[in-house]
Amino acid sequence: MITVDITVNDEGKVTDVIMDGHADHGEYGHDIVCAGASAVLFGSVNAIIGLTSERPDINYDDNGGHFHIRSVDTNNDEAQLILQTMLVSLQTIEEEYNENIRLNYK
């Protein structure tokens, strides 16, 4: 199962997103849950870097299964909007594939 741990500060701003695990919905290379979640995450990170002044701290495993993004500037409204959009997309995947992906808010 993919777990997505989301840390939100007292102001409701996303500070950390950690995605761990594997969806195990299909064969390696043919897992639509993994592909969807990965596309949402990587697309969002690329949008933050390409469209805003935010430069988040990023840590990931080259072999897959772990990605951590930490917001450096939680007052960057554009980056926060992209992060919130990412979470809505991941929630949509979770609603359909709740045995393969779980979002946890902290």
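Backbone N, Cα and C define each Cβ position, glycine as well.
Following the DSSP three-state reduction, the secondary structure of HIS22 (mutagenesis position) is coil. Per Swiss-Prot, active site, proton donor is recorded for HIS22.
Under the three-state DSSP scheme, CYS34 (mutagenesis position) falls in the helix class. The active site, nucleophile feature in Swiss-Prot is assigned to CYS34.
What Swiss-Prot says about the mutagenesis result for GLY21 to Ala is this: No peptidase activity, very poor substrate binding. Remark: GLY21 (mutagenesis position) has MET1, ILE2, THR3, GLY65 as non-local neighbours, by Cβ distance under 8 Å and separation of at least 6 in sequence.
The annotation that Swiss-Prot gives for the mutagenesis experiment HIS22 to Ala reads: No peptidase activity, reduced substrate binding. Annotation for HIS22 (mutagenesis position): same-chain Cβ neighbours under 8 Å, separated by at least 6 residues, are MET1, ILE2, ASP31, CYS34, GLY64, GLY65.
In Swiss-Prot, a mutagenesis experiment is listed as ASP31 to Ala, annotated with the note No peptidase activity, reduced substrate binding.
Taking the Cβ of CYS34 (mutagenesis position) as centre and 10 Å as the limit, one finds 22 other Cβ atoms among all the protein chains shown. Quoted from Swiss-Prot, the note attached to the mutagenesis of CYS34 to Ser states: No peptidase activity, binds substrate.
Swiss-Prot lists SER38 to Ala among its mutagenesis entries, and the accompanying note reads: 2% peptidase activity, reduced substrate binding. With a 10 A radius on its CB, SER38 (mutagenesis position) counts 16 other CB atoms from all the protein chains.
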